[in-house]
Amino acid sequence: MSRRYTPLAWVLLALLGLGAAQDCGSIVSRGKWGALASKCSQRLRQPVRYVVVSHTAGSVCNTPASCQRQAQNVQYYHVRERGWCDVGYNFLIGEDGLVYEGRGWNTLGAHSGPTWNPIAIGISFMGNYMHRVPPASALRAAQSLLACGAARGYLTPNYEVKGHRDVQQTLSPGDELYKIIQQWPHYRRV
């Protein structure tokens with residue numbers, strides 16, 4: 001009798017696993033971190049094949065309160081100083097292990113120049129990673145976000161991760177973070 005239920009058990013396990021893969025974890029909404037209203041209107045065509053990882057090269061944040069302030073600072077710089085329609089990144093990663101929604105999955109970013117912005121999601125780690133690595137919680141948050149994006153169809157199943165320095169002349173995402181993302185399974189050199 002237990003053999004009769006074995007296929008059903010496998011189907012149940014598969015469905016539960018799929019549900020877990022689609023869990024986007026802790027994404028802090030724009031409203032929760034106090035974002036200014038976006039003035040962006042250009043949509044990003046999905047699914048997206050590329051993800052560009054950068055760092056803000058700014059202050060570190062390691063608590064939800066400090067990361068919310070840092071996300072506001074980044075947005076302020078992009079909107080007020082650079083004249084952009086919003087924060088340039090689709091998502092920001094805090095050292096508190098949380099993902100902060102920037103432009104999100106559906107809006108064209110301003111993170112990697114005119115060639116890559118229309119075809120890539122931009123994820124930026126808040127902090128400077130030239131000489132130190134982000135904490136494991138931040139790296140896990142980024143990996144979880146990418147798995148979610150692929151599971152929900154925002155990213156192609158064979159999406160490719162690039163470092164910011166792979167697509168533009170820059171030191172971003174910092175030497176130490178760059179070493180780490182080169183080990184990620186979806187990393188591909190240009």
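A Cβ is built for glycine as well, from the same backbone N, Cα and C atoms used for every other residue.
Substituted residues are absent from this model; it holds the original ones throughout.
Per Swiss-Prot, domain 'N-acetylmuramoyl-L-alanine amidase' is recorded for 46-174.
Reduced to three states, the DSSP call for Trp184 (variant position) is coil. Sequence-distant neighbours of Trp184 (variant position) (same chain, 6+ apart, CB under 8 A from its CB) are Gln143, Val161. Under natural variants, Swiss-Prot gives Trp184 to Gly with this note: In strain: Isolate JEW38.
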Item to check | Whole-number mean of pLDDT values that fall within the domain 'N-acetylmuramoyl-L-alanine amidase' (46-174) | outcome: 98
